[in-house]
Amino acid sequence: MGQIFSRSASPIPRPPRGLAAHHWLNFLQAAYRLEPGPSSYDFHQLKKFLKIALETPARICPINYSLLASLLPKGYPGRVNEILHILIQTQAQIPSRPAPPPPSSPTHDPPDSDPQIPPPYVEPTAPQVLPVMHPHGAPPNHRPWQMKDLQAIKQEVSQAAPGSPQFMQTIRLAVQQFDPTAKDLQDLLQYLCSSLVASLHHQQLDSLISEAETRGITGYNPLAGPLRVQANNPQQQGLRREYQQLWLAAFAALPGSAKDPSWASILQGLEEPYHAFVERLNIALDNGLPEGTPKDPILRSLAYSNANKECQKLLQARGHTNSPLGDMLRACQTWTPKDKTKVLVVQPKKPPPNQPCFRCGKAGHWSRDCTQPRPPPGPCPLCQDPTHWKRDCPRLKPTIPEPEPEEDALLLDLPADIPHPKNLHRGGGLTSPPTLQQVLPNQDPASILPVIPLDPARRPVIKAQVDTQTSHPKTIEALLDTGADMTVLPIALFSSNTPLKNTSVLGAGGQTQDHFKLTSLPVLIRLPFRTTPIVLTSCLVDTKNNWAIIGRDALQQCQGVLYLPEAKRPPVILPIQAPAVLGLEHLPRPPQISQFPLNPERLQALQHLVRKALEAGHIEPYTGPGNNPVFPVKKANGTWRFIHDLRATNSLTIDLSSSSPGPPDLSSLPTTLAHLQTIDLRDAFFQIPLPKQFQPYFAFTVPQQCNYGPGTRYAWKVLPQGFKNSPTLFEMQLAHILQPIRQAFPQCTILQYMDDILLASPSHEDLLLLSEATMASLISHGLPVSENKTQQTPGTIKFLGQIISPNHLTYDAVPTVPIRSRWALPELQALLGEIQWVSKGTPTLRQPLHSLYCALQRHTDPRDQIYLNPSQVQSLVQLRQALSQNCRSRLVQTLPLLGAIMLTLTGTTTVVFQSKEQWPLVWLHAPLPHTSQCPWGQLLASAVLLLDKYTLQSYGLLCQTIHHNISTQTFNQFIQTSDHPSVPILLHHSHRFKNLGAQTGELWNTFLKTAAPLAPVKALMPVFTLSPVIINTAPCLFSDGSTSRAAYILWDKQILSQRSFPLPPPHKSAQRAELLGLLHGLSSARSWRCLNIFLDSKYLYHYLRTLALGTFQGRSSQAPFQALLPRLLSRKVVYLHHVRSHTNLPDPISRLNALTDALLITPVLQLSPAELHSFTHCGQTALTLQGATTTEASNILRSCHACRGGNPQHQMPRGHIRRGLLPNHIWQGDITHFKYKNTLYRLHVWVDTFSGAISATQKRKETSSEAISSLLQAIAHLGKPSYINTDNGPAYISQDFLNMCTSLAIRHTTHVPYNPTSSGLVERSNGILKTLLYKYFTDKPDLPMDNALSIALWTINHLNVLTNCHKTRWQLHHSPRLQPIPETRSLSNKQTHWYYFKLPGLNSRQWKGPQEALQEAAGAALIPVSASSAQWIPWRLLKRAACPRPVGGPADPKEKDLQHHG
């Protein structure tokens, strides 16, 4: 330790006396950054200067390096000036801390501490030090610790507690010198600190790393592992240094003081039970651990580190050194001291003392258990009242009103004191003025303190109220001075008995001894821009009564600095705050769209516009990434407009939901607000600042002419036009500015939409006051107002494209409708768009608009010419007449709102009006919904909801009465019989409904008083009447349909008419057939006025019921047929009944419905053997089972061109495989490839080895998930096997597949692929399957793969017959189970033979035996392999042997040594 890079070995220079160690560390790190490195002479001169500076009366804590630089004499030897310059540049990165709370009065002794209560926890003050600065010349590669290095570091920190300034100074220099990795730092922590400190440090470091990873670290890749792992790489210097800073910062947050707490020294006795030791630790932590500190990691760490040696060995042996506490207790519960028995020591609870409790004065309990609060230690130092603490003193809570600020006073309300340090990088909740960058051009705005703007016409003087605790509060004018370390107050504010001390002060006039005194009494200062008072523990007193200065000690509690704005700007201008959310917070890659070339005229205009924007401060030069093209557009008056194409940025931006529902309805402006004024903001978007991090998304390039040089890059500083979230952001900012004005003038109204503002007031005087306040607020926030566009009554008021008159509204521009039949599509589309804009004031129904909308449909080319029919031309005439009457009334607040809803075939028209008014308030049009049926009740309910929503949103009222054109009978029938969801809505609003009745023809003259030529609205009546009971005198009509045919039967005691007919092409559907059958039936029953209709189609049944209750025809594919139903059912009385089909009931309704269904049925003919073979390519035996003779089947096979070739599945020898003893005993699985039409299919095949039944599925991959899916489908098809046998492919040996087999209790084994002995069955099955697939695709090349595979499985499993048992695979798979043959049954008397044998599964070449077979069967023999067990041996491992002759007996010449194979 003590070694510095590029320097000889020398001890670390010691700090001068009186300077804190962490401040000295800052000076050392700044000195080590000098190039070349510092010398001993530099350190000597630095210590000499600091010693002189520490002796000055003005203390430098918190230290101010700028003040030190000002005290440095010119020509001072050494490089002290360079060191201070480095510190001044680095100090801006460290946030200052608030002043400590005022200490209690020293005149009173602290209360006696209670021995039963642990001392309170005091959190150490974190040292204020600069970040680790790696000096120049540091080695590029990291050097790991050596043991001598660790010993040297430990020797220097042996007398310092972890987190103390001396400890942090040594550790920081060690980190600076060795540049350690994360593992090196962990080794250093374990070597230096106890396990408790290491555990707490590890926990704090984890939380810091989590915050840093969330915030984002340069060079950190989340996919490469956690930060600890990446910081271990010596090549990752950036990440390593980030980890070093976090590791050092974790020491500053360690709980506890410099000494170890009392509970850290609790050790387990040599004979103490482990559970008693843990209990003592738990109680000590509960009493002494600071609040908020987690107890569990500390308890686990101490439970191991402070245990005795024997318990530590037990915990190490079981691996429970840092396990949960329960595991540690179980590991040590059986431990007892050597040569001693287990003793349970029970300590009795100590009785409470006889003395009374000092809190409540009562005896019988401990003071720590008392519920009363702790009494104050003595009289309050502020008011000398002994009944409360100083923190509860009423003098700290001002009761007198605060002084009113003057017009030019400060406007900011700084935050109050808080017990924890604030993060000043965010400005303490304040907003900086726009000229802050001009005042401090070299500072980063994120690191500047909040500012206090002052009046440039006056000195920085403010009014303050001072309370010296010895006299009444007084108001004085004080000078704000950031150069004064302490606040100075005149002696006139203090009483004569105030204790004052002599002091010397060094100021601008030199040093003085008797001018100022020092007082230690707390002083309360109330400032106009602060809601809570400032408490100063001491201040200077001017004995000559000349000065009142607010110094840095007071301003530091305000967390602000002074700022004097330029003389050009008003003194109280505050900018609009930058938006908190822009829609680009996810920071995608900025767009890089190349700038397209411009002609010389446009390029010159663009350069002129850019120069004007640069002078206005809207843009600035830029060199970063991102680009969007720009171009100028020439306006009608000859000037140019700057256009920035931000479509690429808009595509990356998240839409912000706007709180504005749209432009306000000006008809809601009451007639009582007759005095109006408009305010138009100029370049409103250019007043919202744009954060720096979003500039790449709004950058552009101005090219040079003919590409003579690189273009000039710029980026927006403010919110540009063309950004899709700009209107929403500006609306939110403007609404925030206008909200105080709205609250100050409740009798007036302010309408705001985008950058247009309308002021409405009941009197001219109120309008002037409202206008003045609004203008002042807008100007104070930097929003320029266009004076030439301001309008005021009396006079014409044009706002949002409308002209506001005293009692009505008109549109500024009403379109002119030319009457002609030929239109270009863009012309008609533009005309209808203009008509739609003024439709709220146009007295017309929906029909003329719908007629012209239909003319725009079915056109795909924008250049098409549209030819209108006579009815559409007539619609143009009606619209021109209606536009001539375009006018709307303004709201009369004394009259109720009325509504009229007219339902027509083309849509709904809703009118909101007031009685006795010449014009309505608004006309609303809505098209029919996109459904096949539009019930009148549903349309009425939707119109009512739309009407209520609009009137509440625009007028704040509901319509008192709603007129509609549905007849009363139809309306009541819909309410009583319909189950539509709109019925509850209509019932809820039924008290407001009123039927127009006979007044429909006179609607316009009776209610609206309009002269517009509008057609009368007819009352709506249903097409036919629905009878609730069956009609005895009417015939019965049955109809039905299928996808290909339709039929009906007309019956009246006998079948009068019946017919079945096919559907006409090209569209064929069951609904179309059912509708067509009903239409033919109605056509045949046209002569009857009454009719009973029986339908088994729910679609037609509900359609007819809705038609009977009243409906309009909507959009449907069956619209031409549905339009015929009203004509055929007109004025009929119909009984409608739904029939359930295929019930086979004996009643006549079911019988006639079944007879109708029979007319649709086409008989199904069985396939002939030749057709069956052409479809499936099944075998000869399958054809004979389907009725063909053997000769016919043979001829069919010979005539099939696909079956004449050889089958590839027979090319593999049959071999011998292990087969199952019953179905679903053993399966074999494999994946085979089948390529067709450039698509490679993976066929997952499973074969039952007993029956040969196959299950196959086609997949596109060979993954484990596909293999699992195919096995599950096979189990659903064939059943669950006991064993499965596959090859060792990756899909079958994966962990997922094995886990699935284990969960299903299936045993999985593997075999050698392409081996006739082990995998022959599944390989042959693959060949059979692919042969059939090739045949199918040869016959039908377009056959889907799923269909071909299904036909092949049907053919193999259900049609083809096995030659050995004359059954199909499916029959064999589902055949009855045979009784198992036990191996222990009595042996037969059949003659057995002697065999040599080899045991299965062994590779031995030596034959064993001979042994006499106990039993022989097909394929194996039961051989006694030992004295106590026998085993079935297959024939391939047996060799026939002669019977051994008895001892001494002759050999039998007939016996031969034979070898058998199965």
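Just so it is clear, glycine is given a Cβ too, placed from its N, Cα and C backbone atoms.
No substitution from the list is modelled in this structure, which keeps its original residues.
Gly2 to Ala appears in Swiss-Prot as a published mutagenesis result, with the remark: Complete loss of myristoylation the polyprotein. The concomitent loss of binding to the host cell membrane impairs the formation of viral particles.
In the predicted structure, the domain 'Peptidase A2' (476-554) carries a mean pLDDT of 82. Per Swiss-Prot, the feature domain 'Peptidase A2' maps to 476-554; the stated evidence is sequence analysis.
Around the Cβ of Met486 (mutagenesis position), a 10 Å sphere holds 20 further Cβ atoms from the protein chains shown. In Swiss-Prot, a mutagenesis experiment is listed as Met486 to Ala, Asp or Asn, annotated with the note Complete loss of protease activity.
Annotation of the published mutagenesis Met486 to Ile in Swiss-Prot: Almost no effect on protease activity; the original residue is retained in the structure shown.
The secondary structure of Met486 (mutagenesis position), as reduced to three states from DSSP, is coil rather than helix or strand. Recorded in Swiss-Prot as a mutagenesis result, Met486 to Val carries the remark: Decrease in protease activity.
In the structure as shown, the Cβ atom of Leu506 (mutagenesis position) sits within 10 Å of 13 other Cβ atoms. The mutagenesis experiment Leu506 to Gly is recorded by Swiss-Prot, whose note states: Complete loss of protease activity.
Here Swiss-Prot notes a mutagenesis experiment, Ala508 to Ile, with the remark: Decrease in protease activity.
Swiss-Prot documents Phe516 to Gln as a published mutagenesis change and attaches the note Complete loss of protease activity. Packing around Phe516 (mutagenesis position) is summarised by its Cβ count: 23 other Cβ atoms lie within 10 angstroms of its Cβ, all protein chains included. Secondary structure from DSSP puts Phe516 (mutagenesis position) in a beta strand.
Here Swiss-Prot notes a mutagenesis experiment, Asn545 to Thr, with the remark: Almost complete loss of protease activity. Under the three-state DSSP scheme, Asn545 (mutagenesis position) falls in the coil class. The Cβ of Asn545 (mutagenesis position) has 12 other Cβ atoms within 10 Å, all protein chains considered.
Annotation of the mutagenesis experiment Asn546 to Pro in Swiss-Prot: Almost complete loss of protease activity. A simple way to gauge crowding: the CB of Asn546 (mutagenesis position) has 10 other CB atoms within 10 angstroms, across all the protein chains here.
Taking the Cβ of Trp547 (mutagenesis position) as centre and 10 Å as the limit, one finds 17 other Cβ atoms among all the protein chains shown. Under its mutagenesis annotations, Swiss-Prot gives Trp547 to Val the following note: Almost complete loss of protease activity.
Positions annotated as domain 'Reverse transcriptase' by Swiss-Prot, on the basis of sequence analysis: 614-804.
Taken from Swiss-Prot, the feature domain 'RNase H type-1' applies to 1031-1165, supported by sequence analysis.
Sequence annotations record features per position, and here Swiss-Prot assigns domain 'Integrase catalytic' to 1219-1388.
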Remark   = Secondary structure of the domain 'RNase H type-1' (1031-1165) by DSSP, residue by residue, totals 47 helix, 36 strand, 52 coil
Remark   = CA pair Met486 (mutagenesis position) / Asn545 (mutagenesis position), Å rounded to integer, equals 16
Key: Distance [Cα-Cα, Å, rounded] between Leu506 (mutagenesis position) and Asn545 (mutagenesis position)   = 18
